[in-house]
Amino acid sequence: MEETFVPFEGIKNDLKGRLMCYKQDWTGGFKAGFRILAPTTYIFFASAIPVISFGEQLERSTDGVLTAVQTLASTAICGMIHSIIGGQPLLILGVAEPTVIMYTFMFNFAKARPELGRDLFLAWSGWVCVWTALMLFVLAICGACSIINRFTRVAGELFGLLIAMLFMQQAIKGLVDEFRIPERENQKLKEFLPSWRFANGMFALVLSFGLLLTGLRSRKARSWRYGTGWLRSLIADYGVPLMVLVWTGVSYIPAGDVPKGIPRRLFSPNPWSPGAYGNWTVVKEMLDVPIVYIIGAFIPASMIAVLYYFDHSVASQLAQQKEFNLRKPSSYHYDLLLLGFLTLMCGLLGVPPSNGVIPQSPMHTKSLATLKYQLLRNRLVATARRSIKTNASLGQLYDNMQEAYHHMQTPLVYQQPQGLKELKESTIQATTFTGNLNAPVDETLFDIEKEIDDLLPVEVKEQRVSNLLQSTMVGGCVAAMPILKMIPTSVLWGYFAFMAIESLPGNQFWERILLLFTAPSRRFKVLEDYHATFVETVPFKTIAMFTLFQTTYLLICFGLTWIPIAGVMFPLMIMFLIPVRQYLLPRFFKGAHLQDLDAAEYEEAPALPFNLAAETEIGSTTSYPGDLEILDEVMTRSRGEFRHTSSPKVTSSSSTPVNNRSLSQVFSPRVSGIRLGQMSPRVVGNSPKPASCGRSPLNQSSSN
């Protein structure tokens, strides 16, 4: 993204670029037909369950002022508006954990002030949203998104681990509360007797750990040996919501003399019940807030503005990674401006604001990449079969596929249809294997399934329909509140723990923490699997010092969230990492080491073959995963980043790609080869090339 700080320049460029493809955003989605429902349903479950969980967390933290009704309504309204008039339709909006934390701090502050109290909390938070919106307007107009790249991996991964800790904290706190008598409840009820409280707590542990373990297991279903491919894909994509249903069903097993309140379930008023819509008229009470608190609302608003600026922009950035080969322009500045209007609207409606969320945004793009792959593959396979039936030559077959590929694209007038060029280059490479390009072709010469898989690049079905549909479905959950209230709260605590653990793989900060606790005699095992490149290029002592710095900073941020009033300042600590990384860390670490430890992209090295004989034997019988499994493996689960496979030079901090560099300039990443660090599987072999077996700093430190 080009840096521009001329007022309104970034917004103007974003609007100009997105308006040119606005019509195509809709027609492309409708042309996909019913196939668009698969990514829509996938991202709906990924959005709805966390929002329901955050609603239960807010209900407890705000004494019932805010519930799942408000979090679902905010997510639905903001999502629908963004999908219609937003810049980047791949970006998913929703109420996020940082917003819940900030609103918890604000409620505790208001509750402790007689001038505000519980009754004026929403009115005061409305003023906070007004100030937040004004600051977001200023940031968008001045082009602040131009410097989002200065938030390096240090800040992003530390923030991610902080959120994981807060998720786990909420899960533990919720489970402990299952053994206690809830506030605002009649303590004389049978279910609150000591014996029944203990029974409720133990049953809550069963439900929570049941969801956690089965949810984690289902995420790896695509690599299972059992079941058909479609069944494994179904479990991998929808296993977590299915497990929520399963364990909710298990919660209804107790019967007979068991009190009705065991286990405890989600509490929220129905949206049509008397008093449930009091939030929507909060704007009438905003003038009742004392002037000193209206001015004072600027302090938490500045923290929320910083938080949204960072979180929203990074979510949009991860949804538009270059490996997705997106054809349409970005819209960082305009989307931040729109977020300001959405925040203002939410404040006036008395609901918590929504912003871009991680990892749902890159998950949305990934699901649409799978859809585009399926659509392209079906069209090209049908074209190839028709060409073979008419005894076409190899050259004619590729010409026909080029034409079919061209019809599948609706490129903008100012963009080049890169797919046509790549098919042409693939054809040239194919002649080295097949001989005469004009020779007759049949299925023994041209393996339709394999050859077309090799030709297809990673592309995304960029459109607005899936985002609009999933937001509408989230809104439908508000009407389904009587059904949602059947979910046990302990299942939601298990889901919080699931989100915490699920966010750790792919976080290099977490991987370094694990490395510090690995016995020196066992560190070589890290090298036997795909691993971060810094493991081979940076001395272990430097890795340890850098990790200790990050851990200390993380604990300071986490400790800050425990301080009643000062806790609202934790986003400022994340922003402070920019000057710390730019000016302070270079004084203590070598630039080359910092470049590897704080790489802009997620880079990893292939496994080092410590047992070459065993590797050869295994490699001769290895079968390769399907494309959907590859897309799961190629992206980190914590932030939805693409993994970049490279073979680092032990003597240098720089890395050289495993594949031929000249090929990387011709071919875009393929679905069937990107995980293996290849650019074109039809030119390069389908197995990763082993890295040099030189001694890495990790080996040297562990051999002592």
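Every residue gets a Cβ built from N, Cα and C, even glycine.
Quoting Swiss-Prot on the mutagenesis of S74 to P: In bor1-2; reduced boron uptake. Here the residue is the original one, while Swiss-Prot reports the published mutagenesis G86 to E with the comment In bor1-1; reduced boron uptake. Here the residue is the original one, but Swiss-Prot notes a mutagenesis experiment at this spot, Y373 to A: Does not affect polar localization and vacuolar targeting. For the mutagenesis experiment Y398 to A, the note given by Swiss-Prot reads: Affects polar localization and vacuolar targeting; when associated with A-405. According to Swiss-Prot, the mutagenesis experiment Y405 to A carries the annotation: Affects polar localization and vacuolar targeting; when associated with A-398.
Counting only the Cα atoms, the space from S74 (mutagenesis position) to G86 (mutagenesis position) is about 16 angstrom. If you measure from the Cα atom of Y405 (mutagenesis position) to that of G86 (mutagenesis position), you get 29 Å. Look at G86 (mutagenesis position): DSSP puts it in coil.
Within 10 Å of its Cβ, the residue among the mutagenesis positions Y398, Y405 with the fewest other Cβ atoms is Y405.
The 10 Å shell around the Cβ of G86 (mutagenesis position) contains 24 further Cβ atoms across the protein chains shown. Across the structure, G86 (mutagenesis position) and Y398 (mutagenesis position) place their CA atoms 39 angstrom apart.
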